[in-house]
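Remarks on the structure that follows.
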Amino acid sequence: MVEQIKDKLGRPIRDLRLSVTDRCNFRCDYCMPKEVFGDDFVFLPKNELLTFDEMARIAKVYAELGVKKIRITGGEPLMRRDLDVLIAKLNQIDGIEDIGLTTNGLLLKKHGQKLYDAGLRRINVSLDAIDDTLFQSINNRNIKATTILEQIDYATSIGLNVKVNVVIQKGINDDQIIPMLEYFKDKHIEIRFIEFMDVGNDNGWDFSKVVTKDEMLTMIEQHFEIDPVEPKYFGEVAKYYRHKDNGVQFGLITSVSQSFCSTCTRARLSSDGKFYGCLFATVDGFNVKAFIRSGVTDEELKEQFKALWQIRDDRYSDERTAQTVANRQRKKINMNYIGG
C-alpha cells in the first residue's frame, strides 16, 4: 500500500533522481569545467557507488512512499557499465510508471538497444548547440553537434522517445535557439530551453549570464507562430508551447526567473549514495549508502526516507537574489554528483 507523505511545505513525493556515476566524457564549463576536472581528477571508486541491487531496493521503498517516476542521471549515466541491468530491475517495481534517462547522447549507438530491450523508453539528450564549432567549444572534447544529432536519429529509430535539453547562456549560445527550434520542429522532437542556473560551485554563474524565459519567448515569437499549452501534471517544470503549423511542442524551463520550488516533488540520490532534497543543496546529504550497508530492514529504510522527506523545507530558487548568491558561505553539491 502506498503511503501519502508531504514535506514541511506540503509537497508530495513523486519523483526520484538516481545519479549512477560522477564521471562524464564531456567537460562543459557550467557543469564539469576542464580546469577543475582535469586528467588527474580522482573520481569515486566503484565501492563508493551504490550497487544496482541497492538502487533497486531504494527505488522499491520509495515507490511505497508515492514515487512514480525515476530518472537516471550522472555524470554521464551511459558510462556506468551494464546500466541495462539496472533498468530491468527498476522496471519490475510495482508503482513505478515511468523511467527516464538524461544523457549527452554520445554513447547511444553503443548502448541504446540494450537499454531499450531492458525497458527504457524515454531519454533526454543534453545538447547546447547545433553549430559544430560552438558545440565543440562548449563540451571541450572536440565532439561535433552532428555526431550527437546522428545518435539522436539512432535513438528515435529504435523506438526511444527523445527530448532535447538546452542550457542557454547569454552571449554563449543564445543564438542557437532559433536554428535548434527549426531543426527539431522539422524532426518532430520536443526541445526544452533551460535558464542558466547556479548549480554547483565551479560554473562562474551570475544573473547577467541568464537569458530569461520572457527574453527567449520574445525571440521565438519573431520567427514562429505559437500557442501556449496547459500544464500536463502537478510539478511540471517546463512552460510548454505548440507550433501552430505542425503541432510540435517545445518548453521553456524558468529555473531562475519564475522558480517552481512550491511544486517540486523530487528526491535526489547522489552518485556516492546520499539523499538530497534540492538540486542546490549545501548541507551534506544523509548517507543512504552507509545506512543500507549497516544492515537495516526495508521498514527501517522506509521510516528513514519518510523522516527525511517530512523535514524537507528546501526552496533555494524562491529565495535566490544577487545578495543571497554573493553571501552564500557553504558550497553546493556539484552537478556531476547529483545530476540535473
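Going from the start of the chain as shown, residues are counted 1 onward.
The backbone N, Cα and C atoms fix where each Cβ goes, and this holds for glycine too.
Positions annotated as GTP binding site by Swiss-Prot, on the basis of experimental evidence: R17, R71, T102, K163, R266, A267, R268. Taking a C-beta cut-off of under 8 Å and a sequence gap of six or more, K163 (GTP binding site) has these contacts in its own chain: R122, I123, N124, V125, I189, E190, I191, R192. In three-state terms derived from DSSP, K163 (GTP binding site) belongs to an extended strand segment.
Mapped onto three states, the DSSP output places C28 (mutagenesis position) in coil. Contacts of C28 (mutagenesis position) defined by a Cβ separation under 8 A and a same-chain sequence distance of 6+ are given as D128, I138, N139, N140, in order along the sequence. Taken from Swiss-Prot, the feature [4Fe-4S] cluster 1 binding site applies to C24, C28, C31.
Sequence annotations record features per position, and here Swiss-Prot assigns S-adenosyl-L-methionine binding site to Y30, G75, S126, M197 based on experimental evidence. If you draw a 10 Å sphere around the CB of Y30 (mutagenesis position), it holds 21 other CB atoms from the protein chains shown.
Annotated domain 'Radical SAM core' per Swiss-Prot: 8-227, in sequence order, evidence recorded as sequence analysis.
The annotation that Swiss-Prot gives for the mutagenesis experiment R17 to A reads: Loss of activity.
Packing around C24 (mutagenesis position) is summarised by its Cβ count: 23 other Cβ atoms lie within 10 angstroms of its Cβ, all protein chains included. Looking at Swiss-Prot, you'll find the mutagenesis C24 to A noted as follows: Loss of activity; when associated with A-28 and A-31.
Quoting Swiss-Prot on the mutagenesis of C28 to A: Loss of activity; when associated with A-24 and A-31.
In Swiss-Prot, the entry for mutagenesis Y30 to A states: Reduces activity by over 80%. The structure shown retains the original residue.
Annotation of the published mutagenesis K69 to A in Swiss-Prot: Reduces activity by about 60%; the original residue is retained in the structure shown. Look at K69 (mutagenesis position): DSSP puts it in a strand.
For R71 (mutagenesis position), the Cβ neighbour count at a 10 Å cut-off comes to 22, with all displayed protein chains included. Per Swiss-Prot, mutagenesis R71 to A is noted as: Strongly reduced affinity for GTP. Reduces activity by about 80%.
Experimental mutagenesis is annotated in Swiss-Prot for S126 to A, with the remark: Reduces activity by over 80%. Packing around S126 (mutagenesis position) is summarised by its Cβ count: 20 other Cβ atoms lie within 10 angstroms of its Cβ, all protein chains included.
Swiss-Prot lists D198 to A among its mutagenesis entries, and the accompanying note reads: Loss of activity by 92%.
One mutagenesis experiment catalogued in Swiss-Prot, F260 to A, is accompanied by this note: Alters stability of FeS cluster and alters protein stability.
Mutagenesis annotation in Swiss-Prot: F260 to L, described as Reduces activity by about 80%; the structure shown retains the original residue.
Here Swiss-Prot describes R268 to A as a published mutagenesis experiment; the accompanying note says: Loss of activity. A strand conformation is recorded for R268 (mutagenesis position) in the three-state DSSP classification.
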Protein Cβ atoms within 10 Å of G75 (S-adenosyl-L-methionine binding site), excluding its own: 26
For A267 (GTP binding site): intrachain residues, at least 6 apart, with Cβ closer than 8 Å: I13, D15, L16, R17, Y62, V67, F275, Y276, G277, F305, L308, W309
G75 (S-adenosyl-L-methionine binding site) versus recorded positions Y30, K69, T102, R266 - nearest by Cα: T102
Cα-to-Cα gap, R71 (mutagenesis position) vs C31 ([4Fe-4S] cluster 1 binding site), nearest whole Å: 18
From T102, M197, R266, the binding-site residues whose CA lies within 10 Å of that of Y30 (mutagenesis position): M197
Spatial neighbour of K69 (mutagenesis position) that is closest, considering only the binding-site residues C31, T102, M197, R266 and their CA atoms: R266
